[in-house]
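Annotation of the natural variant Ser22 to Thr in Swiss-Prot: In strain: cv. Ci-0; the original residue is retained in the structure shown. Summarising the annotation, Swiss-Prot assigns domain 'GH18' to 31-302 and lists sequence analysis as the type of evidence. What Swiss-Prot lists as active site, proton donor is Glu156, and the listing cites sequence analysis. Among the natural variants that Swiss-Prot reports, Ser174 to Thr is described with the note: In strain: cv. Yo-0. As a natural variant entry, Cys217 to Trp appears in Swiss-Prot alongside the note: In strain: cv. Mt-0. Here Swiss-Prot describes Ala239 to Thr as a natural variant; the accompanying note says: In strain: cv. Chi-0. Variant annotation in Swiss-Prot: Leu299 to Ser, described as In strain: cv. Bla-10; the structure shown retains the original residue.
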Amino acid sequence: MTNMTLRKHVIYFLFFISCSLSKPSDASRGGIAIYWGQNGNEGNLSATCATGRYAYVNVAFLVKFGNGQTPELNLAGHCNPAANTCTHFGSQVKDCQSRGIKVMLSLGGGIGNYSIGSREDAKVIADYLWNNFLGGKSSSRPLGDAVLDGIDFNIELGSPQHWDDLARTLSKFSHRGRKIYLTGAPQCPFPDRLMGSALNTKRFDYVWIQFYNNPPCSYSSGNTQNLFDSWNKWTTSIAAQKFFLGLPAAPEAAGSGYIPPDVLTSQILPTLKKSRKYGGVMLWSKFWDDKNGYSSSILASV
């Protein structure tokens, strides 16, 4: 091999190494999850997904279920499930999925009447969710024939009993040919008082921790350490594929925990993205994101 040929090989090798070092790691890339459904002025599902800013959409909320109650979907001003006017969102769910966006049905929320009375009750609820929102069959599917990607646990009321049974039962449906994603939105104090047992089942794919309305474990007045300590506790204690930093999309969206976009992108995300379990950012909610433009401000850094 001539000296000139050797020099060319060395140059190509160094160029390859420099490109490899400068390329962002796939592990550090994240997506944005958004809650949609609780304000009729936030646009429809198709418009939400067409923004190109979101990788996950949680349709919120199924507010009533369990203990023999007739399940009730509440989509605020978007439609009236009781009058069967929400079925047109089925085509919009499919539109989102065609863009590679995962769409989940979110259970619970801060207002509602939900609980699980027993292991048998958990199975009844799981069967209802399978037949009405997932891959099963029912004549009364609230969102039409769309097959959602999974179920989100946003449990903020009631008893901690049997949410683990529901998670285990739902996960079994994945064996029917299509993956059923399980996601959860616990409060940042660890362990979550209502969802702790469910999250310990190791059945959850994504966990978007609510780092707001809980000052001891969220950002406040330039203090990032409480948030970092809580993040580390969650990511080292719970066996989930990915964890997300859950935030209010505007100061008015929560009582505390709002992080200015420049602080998030410069002081917080660079640290969180070092975690191999980092998945991205979750925002509450689409309505507040529209008002404040938060996702647009942070998207390139997520």
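Yeah, the Cβs are placed from backbone N, Cα and C, and that goes for glycine too.
Heads up, this one's the original sequence, none of the swaps are in it.
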For Ser174 (variant position), nearby residues of its own chain (Cβ under 8 Å, 6 or more apart in sequence): Ile180
All-chain count of other Cβ atoms within 10 Å of Cys217 (variant position): 22
Largest tally of Cβ atoms lying within 10 Å of a Cβ, found at which of the variant positions Ala239, Leu299: Leu299
Sequence-distant neighbours of Glu156 (active site, proton donor) in its chain (C-beta under 8 A, six or more apart): Gly108, Gly109, Gly110, Gln187, Leu194
Rounded Cα-Cα span from Ala239 (variant position) to Cys217 (variant position), Å: 20
Leu299 (variant position) - helix vs strand vs coil (DSSP): helix
Nearest-integer angstrom distance between the alpha carbons (Cα) of Ala239 (variant position) and Leu299 (variant position): 26
Across the domain 'GH18' (31-302), average pLDDT on the 0 to 100 scale: 98
